[in-house]
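Read the structure below first, then the notes.
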Amino acid sequence: MILLIDNYDSFTWNLYQYFCELGADVLVKRNDALTLADIDALKPQKIVISPGPCTPDEAGISLDVIRHYAGRLPILGVCLGHQAMAQAFGGKVVRAAKVMHGKTSPITHNGEGVFRGLANPLTVTRYHSLVVEPDSLPACFDVTAWSETREIMGIRHRQWDLEGVQFHPESILSEQGHQLLANFLHR
C-alpha cells in the first residue's frame, strides 16, 4: 500500500487516480490527520508526499515523515513534497526567479530513477513559486533533473530510496507522467 500524504492540494487526487490506474492500493491521509505511530500501524510499503499551497514548514507531518522513514521506506516527493525532502536534510527553499503556475516547460534529466526510459528533454507542467536553492542542496542528494534556467527539477538521495520532482507528473499536460509514477511504483 502507498500512503499518500495530502498537503491540502487538489492535485493529490490526480496522484491518487494515476497510482490507482497503475494498479496500486493507495490510502490518502491529510498532513495533520495522522502521527508517526499511526503510519507505523498502517505499514505502508511506500510513501508519497503531495504538492501543496504552502512551504515545507507549514506542511504538517511531511518533514517528520521524511526524516523518520528515510532509509526505511521508498519516498517520492512531488512539488512541495520535493521541497520538503531537500529541507528535511538541510536544504533551503527560496522564491523562484519566475513564478510558474500552470506553465509547461522542457526539463533535462539524467535518465535514472523515476526518469528511467522517459523522453529527454521532457515537457512537464509546473505549479510553483518556490524552488530548492541549488547551492544549499545537501551533498547526500544528486540533481536528477533541471530546467532550462538550471532550476532543480529533480533530486535523488545517493544512499536511500528517496526521490523528489519539482513539477507535476500527475498533470495532464506533463508528458509521460504515468510512466514516471510507474517507475517509482515498480522498483
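Cβ atoms here come from the backbone N, Cα and C positions, even for glycine.
Residues or ranges marked as active site by Swiss-Prot: Cys79 (among others). Under DSSP, Cys79 (mutagenesis position) is assigned to coil, being neither helix nor strand in the three-state scheme.
Look at Swiss-Prot and you will find His168 (among others) tagged as active site, backed by a curator's inference. In the three-state DSSP scheme, His168 (mutagenesis position) falls into the coil class. Long-range Cβ contacts of His168 (mutagenesis position) within its own chain (separation 6+, distance under 8 Å): Phe11, Asn14, Pro51, Val78, Cys79, Val124, Thr125, Arg126, Tyr127, Ser174, Gly177.
Of all the Cβ atoms in the protein chains shown, 24 others lie within 10 Å of the Cβ of Glu170 (mutagenesis position). Summarising the annotation, Swiss-Prot assigns active site to Glu170 (among others) and lists a curator's inference as the type of evidence.
Among the features that Swiss-Prot reports, domain 'Glutamine amidotransferase type-1' is placed at 1-187.
Its Cβ taken as reference, Cys79 (mutagenesis position) is surrounded by 26 other Cβ atoms within 10 Å in the chains shown. What Swiss-Prot notes for the published mutagenesis of Cys79 to Ser is this: 10000-fold decrease in catalytic efficiency.
Recorded in Swiss-Prot as a mutagenesis result, His168 to Gln carries the remark: Loss of activity.
Here Swiss-Prot notes a mutagenesis experiment, Glu170 to Ala, with the remark: 150-fold decrease in catalytic efficiency.
Quoted from Swiss-Prot for the published mutagenesis Glu170 to Lys or Gln: Loss of activity.
Mutagenesis annotation in Swiss-Prot: Glu170 to Asp, described as 4-fold decrease in catalytic efficiency; the structure shown retains the original residue.
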